[in-house]
Amino acid sequence: MAQDDKGKKLRRSCVESFVGLSDELKAQLYQCVLLINDAYETIYDPSDLNRVVEDVCIRIMKECSKLGALCGLFTDINMFNLFCFFRASRMRTKGAAGYNVPCAEASQGIIRILTERILFCTEKAFLTAACSGVSLPPAICKLLHEIYTEMKAKCLGAWRRLVCNRRPIMILTSSLLKLYNTYDTAGLLSEQSRALCLLVFQPVYLPRIMAPLEIMTKGQLAPENFYSITGSAEKRRPITTGKVTGLSYPGSGLMPESLILPILEPGLLPASMVDLSDVLAKPAVILSAPALSQFVISKPHPNMPHTVSIIPFNPSGTDPAFISTWQAASQNMVYNTSTAPLKPATGSSQTVSVKAVAQGAVITATTVPQAMPARGTGGELPVMSASTPARDQVAACFVAENTGDSPDNPSSFLTSCHPCDPNTVIVAQQFQPPQCVTLLQVTCAPSSTPPPDSTVRAPVVQLPTVVPLPASAFLPALAQPEASGEELPGGHDGDQGVPCRDSTAAATAAEATTPKRKQRSKERSSKKRKALTVPEADTTPSTTTPGTSLGSITTPQDVHATDVATSEGPSEAQPPLLSLPPPLDVDQSLFALLDEAGPETWDVGSPLSPTDDALLSSILQGLYQLDTPPPLRSPSPASFGPESPADIPSPSGGEYTQLQPVRATSATPANEVQESGTLYQLHQWRNYFRD
């Protein structure tokens, strides 16, 4: 098996996914798919390829007809699987062979037709069974619902994803076939349930699939709305709203258009026809019909029972009788209000073709034929001329006969028609299908007054102007008390800048309306000027240990003298300034300062530890807008708070004037080296304000 598959684009095991088919037919399907793959490299006659595909489809339908009441569903799914293989061969080929391989080029649209058919028929089975009083086995309903879910997801997605999840669908179909045979052998399926499956799951009309292939053979393209059972080319996604919409997964509220729009597919029951209790009252008529028969059910009048037309399967081609009967039952009916019933024309009957039926010829049938004539045998249908007055363009209804139902001939009520019976309602029917079905039309009378101004004007958003301040002007501004009238930096919303003691920074903050580019250039120049005016450090040797070069950090006395000397403005009314360290470099942060100094500098016994505490205290005061610098060191941790977290009082909402550190949650092991005091306090404050 593996040697036979070598060098081929399809494995032999792939065709084993077909359900209910013989090994001989699976081998023929494998050769057919290989032929389609080779058609992209070797030129074949498109008509010959179409004949091969048609022969394969007919054999699939005939073998599926032996699978019981669900033969129509198994036929659609097997054809869906076949055209998925055709589309896969098209996607593997980079070059477009166009009209030389019609079955592969049209496979995308045919897959959509089959997918929408399976979705519609599966939902139709649940609705019709509930409305007709027919019970289906729960296990079969569960498998049908899983297939319904897969097909619904395909109809809601893009066209290119129609082939996805092919293998799970075929596995579900195989399980459904085995379960159905088990129930049927055990006699657990009633006659009504089997008749219901035959009426709902009707096999696909074969010319519906072969028509686009014949069109492509002639070098043309089928219209886009042909590849849908609703006749719609656009894929819409109507959203349903309700209380149960959001109970399932996202997107489950979307409804495919095949479940909303009117159905224009031959062989499918109308969407509004859900109560078939009168038809299922005599299921023997449905069960005794030939295999793969099409059932056309109509209801000429609300007070009359349903009428059923049985059209046997015709594999030779298009069946005019089926098309005419289906169109007669699918179109809208206009009731004739005349008192005297109109008789159909019998002497001036004419022959009609499929083209004439499509152009709007009105058919008047007197009986339902037992066997439809094959194509080319000269079968004729009595019709009326299109030039006949509208009063004579009526069609007789197929009404069940009340007498004459014998057990030997159970379908006698289908073969009787009495158009002249007074109890028969004559209806006029239009057989031309509408090109565009209008679901809703909204009209309004023109108003004499001019329409109001409906221009949507969005409100203008006012964003505050944020003026970043340099770090050189940030730390000295902390020493200015609140009583002087100056604002503290940070935490204020508005378009105005934050005043500070530095004249350059104050000028930068005042120009709040300056353009951004000009503002940035002024900030850079301000930073350069402040970098040049750094106070000169003392040249006398200090007693600091090696590695304690901390930039511009000096003693508190030097800081106080520098601040007093450089102060501007009315200094007489200002209180004495606090002793603060000089500002840090512009491009230097606290963590960079720690990395540069090294761990040996931040020791508890270091001479610069008071200066470090003052620096950290000023930073914390500026970050959290405190009135006074918070104390960092205390003789005992027990004096700052309660022993247990339960005793910690909740914040009252007011401003804190003095911060209290939080005790560490875990003690440091005795065998490990104690962390530095300042860094330990910094981590404590960070954890405190983070919580």
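Positions of Cβ are set from backbone N, Cα and C atoms, glycine also.
For the mutagenesis experiment Cys141 to Ser, the note given by Swiss-Prot reads: Significantly reduced ability to deplete host SUMO and MYD88. Annotation for Cys141 (mutagenesis position): same-chain Cβ neighbours under 8 Å, separated by at least 6 residues, are Phe126. In the three-state DSSP scheme, Cys141 (mutagenesis position) falls into the helix class.
For His145 to Leu, Swiss-Prot lists a mutagenesis experiment annotated as follows: Significantly reduced ability to deplete host SUMO and MYD88. A C-beta separation below 8 Å, combined with a sequence spacing of at least six in one chain, links His145 (mutagenesis position) to Thr122, Phe126.
The number of other Cβ atoms within 10 Å of the Cβ belonging to Lys152 (mutagenesis position), over all protein chains shown, comes to 21. Swiss-Prot gives this note for the published mutagenesis Lys152 to Glu: Greatly reduced DNA-binding activity but not completely abolished. About 30-fold induction of the ORF50 promoter in concert with RNF20/40, while the synergistic induction of ORF57 and K2 promoters was much more reduced.
Under its mutagenesis entries, Swiss-Prot includes Thr366 to Ala with the note: About 70% loss of interaction with host PARP1; when associated with A-367.
What Swiss-Prot says about the mutagenesis result for Thr367 to Ala is this: About 70% loss of interaction with host PARP1; when associated with A-366.
Reduced to three states, the DSSP call for Lys152 (mutagenesis position) is helix.
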